[in-house]
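Sequence annotations record features per position, and here Swiss-Prot assigns ATP binding site to Ala310, Pro311, Met312, Gly313, Ile314, Gly315, Lys316, Thr317 based on sequence analysis. What Swiss-Prot records for 17-229 is domain 'HD Cas3-type', and it gives sequence analysis as the kind of evidence. Sequence annotations record features per position, and here Swiss-Prot assigns domain 'Helicase ATP-binding' to 297-504. What Swiss-Prot lists as domain 'Helicase C-terminal' is 551-745. Under the heading of mutagenesis, Swiss-Prot lists Asp77 to Ala and annotates it as follows: Loss of ssDNA nuclease activity, no effect on helicase activity. The mutagenesis experiment Asp227 to Ala is recorded by Swiss-Prot, whose note states: Loss of ssDNA nuclease activity. In Swiss-Prot, the entry for mutagenesis Asp452 to Ala states: Loss of ssDNA-dependent ATPase, loss of helicase activity. The structure shown retains the original residue. Here the residue is the original one, but Swiss-Prot notes a mutagenesis experiment at this spot, Glu453 to Ala: Loss of ssDNA-dependent ATPase.
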Amino acid sequence: MKHINDYFWAKKTEENSRLLWLPLTQHLEDTKNIAGLLWEHWLSEGQKVLIENSINVKSNIENQGKRLAQFLGAVHDIGKATPAFQTQKGYANSVDLDIQLLEKLERAGFSGISSLQLASPKKSHHSIAGQYLLSHYGVDEDIATIIGGHHGRPVDDLDGLNSQKSYPSNYYQDEKKDSLVYQKWKSNQEAFLNWALTETGFNSVSQLPKIKQPAQVILSGLLIMSDWIASNEHFFPLLSLDETDVKNKSQRIETGFKKWKKSNLWQPETFVDLVTLYQERFGFSPRNFQLILSQTIEKTTNPGIVILEAPMGIGKTEAALAVSEQLSSKKGCSGLFFGLPTQATSNGIFKRIEQWTENIKGNNSDHFSIQLVHGKAALNTDFIELLKGNTINMDDSENGSIFVNEWFSGRKTSALDDFVVGTVDQFLMVALKQKHLALRHLGFSKKVIVIDEVHAYDAYMSQYLLEAIRWMGAYGVPVIILSATLPAQQREKLIKSYMAGMGVKWRDIENIDQIKIDAYPLITYNDGPDIHQVKMFEKQEQKNIYIHRLPEEQLFDIVKEGLDNGGVVGIIVNTVRKSQELARNFSDIFGDDMVDLLHSNFIATERIRKEKDLLQEIGKKAIRPPKKIIIGTQVLEQSLDIDFDVLISDLAPMDLLIQRIGRLHRHKIKRPQKHEVARFYVLGTFEEFDFDEGTRLVYGDYLLARTQYFLPDKIRLPDDISPLVQKVYNSDLTITFPKPELHKKYLDAKIEHDDKIKNKETKAKSYRIANPVLKKSRVRTNSLIGWLKNLHPNDSEEKAYAQVRDIEDTVEVIALKKISDGYGLFIENKDISQNITDPIIAKKVAQNTLRLPMSLSKAYNIDQTINELERYNNSHLSQWQNSSWLKGSLGIIFDKNNEFILNGFKLLYDEKYGVTIERLDKNESV
């Protein structure tokens, strides 16, 4: 290929008047080499086995998986060997560089290229051109489509590919096949293909293997990753224009890869003694439940999905981490994803996962990289500390072994890191049609997946969850589901999706009618095509919770009674507005110091501080206040390890009520005598189903009615958890109300509930990827053509989160306060406006985000809200565009009264109560 190095370019730029370029062959060689090194040093054993087993061998060539990965790297930019690409003007260079590179081509015999004016060069993007050329030269669709999609999106259909025939000049400069220049382009393109084949051990196109679709996705992701690394000029520098070749090619690849590679591949130990495993990892011996689980998994041959249903506080997290090591060893995984419902729960577990990661390293000199992935990860102090240490000397193990690799910190690459903690959205997006989706599949297919706090997922989110699990089944990736309150039909759907991904037909599975049992605790798992359940455990200590239905007008009396002679009273309600109203009322009566409030409408830094304060007050081993009222929304039920002496809650679906009950008498501590019996009060139960409007909007009448119907006067934990959840969510269990009008109201609510589910499922399917193709059929081809058709229109991470959760659009701003003639943070009385371009100050400011109330982001007014904010920022905060931390953000400055007028509303921020909103024309709260 030496002769081709002289004239085709892959990259070009200009730095300090130096004209730089990278010959196409050098970039292809770099990418091929990176693909080979990633195969050897980054891919998990399980991924390699998947690819090798997906190959339909056409020859006796060894290591066909690795060779195919390298071939893709070697040929991926063949579409750049076309006039359409070579005549492109550079984005970061003078015209002089463009001219000189075209002159190289002229001297090489491509006469007229300097003056060529193509009619439609953009119709033949080099990725599509690459697929078209490979197909033209005999490469099968399954491999050629990977090349066509290496910029993040495969072609939607063959029509788009076939249309390339209409642009012969884009490929050959001339439309006449017998012209010299046409033949010269053709012979050079063939030379690139033949070089790629020879370099990777294939004698001809006919020797290239056929490969199944799931493995195509992994190879596609691997190619994109290889290309991105090889395109990084810090790793692989460009050459001066007068250079045509790299002097020391082996040194170039070795140096470049070492600059990128900072962590070692995790190779899990094989433990025979499970007690030792727990002691070394967590510092304690396993409980009966944990030991039985690990012993069960140890006996399996080909495990896949494991569902753990057990009460709160039994140690499911440690059980999952121990089992993830066992599954990694059995299935050849080399990483972990731990997903939780919210940013707060992800933050809460990050330190524990980091410590486990440190412990699995043991006394080795291994270095492991870990990521915290959600919208507010930069606020997590533990993650920030790791970020500060990410420039450690990797040869010096004294400097720490768990760190953050910056290359994996981008939103497209974070899923590729070995150990990732984040919100469950990250996993749900495996099923969302998004550009560069193959990268996310590449990252998740090398890990054990743990999804914590899986309850009765919304029907919309379930579409993405079940599809993502189906793809994990196709990849043979272990999935661990943790839940305290899982409806039986949800358990069945999870298992069914995974088995379908494996290619196992549901009707062929024995004893499937047993899957919906209500035993508790319960382990459900597969071993190859068989499903098993474990329900025999050591009898657990029972805790009695007494349930009282509480009329709203008696709330004050119960709270006062709970405080008399000492006690911590918790109140969990379903809306922010109600929590604020209650907090104000009780503060007026009992004093500000007696009442704490937590919900999602605080400035982000304030919410995190409030969560920490709460854990210090009523968390494990906390020094508890003699008396306290703590009011909050659903954030209090989500993994905060807190303990109330008495708990009051709005009515909610049964599984969520039980989650809330999990915060009542959670720890074994000495309590005031009158609180020795656990009492749980439920607000908002109505015989006529006249539920609170805010609660109805959140949960719907149907589940509220069924929960109210089956809610007993006493719950025995943990024995009653599963039976109660199954009763509410088992729609086959019919209930009848004596009053005909009430029964009709219930049936109407059921119809509305069922319609809502159907609509949500239909809506979710719009941007959800299709099932993996395990076998070619007349309906579905064995390739990636059309895989991302109807791509989600917005590529931002925030929009993707909203899409997989079906969240209404919200507007987030950075909240500041007017100080003197400038502005500052609410927590500091200091004007920082003149130093806003200081990176330290800008980063601190960027952390103070606030989600505006929904009244400002309705379909009819969200555009106006954003337009007003943009005008305000252009006028008052234009300096932010000069800061990498603040560029693109929207800020608001509350006045001296903590007020801000926006789109016909007055916002008021209070450090105790959060943000509230009033409509200006009616002067009433919204």
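From the backbone N, Cα and C atoms, a Cβ is placed for every residue, glycine too.
None of the listed substitutions appears in this model.
For Asp77 (mutagenesis position), the nearest neighbour among the recorded positions Ala310, Met312, Gly313, Lys316, Asp452, judged by Cα separation, is Asp452. Put simply, Glu453 (mutagenesis position) is 11 Å from Pro311 (ATP binding site) when counted between their Cα atoms.
Averaged across the domain 'Helicase C-terminal' (551-745), the predicted model reaches a pLDDT of 95. Counted over every protein chain shown, other Cβ atoms within 10 Å are most numerous around Ala310 among the binding-site residues Ala310, Met312, Ile314.
Sitting within 8 Å of the Cβ centre of Ala310, Pro311, Met312, Gly313, Ile314, Gly315, Lys316, Thr317, and not among those site residues for ATP, are the Cβ atoms of Phe289, Ala319, Ala484. According to DSSP, Pro311 (ATP binding site) is assigned to coil rather than to any helix or strand. Across the fold, the C-alpha of Asp227 (mutagenesis position) and the C-alpha of Asp452 (mutagenesis position) stand 34 Å from each other. Summary for the binding-site residues Pro311, Gly313, Gly315: the Cβ-based neighbour count within 10 Å is maximal at Pro311.
When the Cα atoms are compared, Thr317 (ATP binding site) and Asp452 (mutagenesis position) turn out to be 8 Å apart.
The secondary structure of Asp77 (mutagenesis position), as reduced to three states from DSSP, is coil rather than helix or strand. With a 10 A radius on its CB, Thr317 (ATP binding site) counts 18 other CB atoms from all the protein chains.
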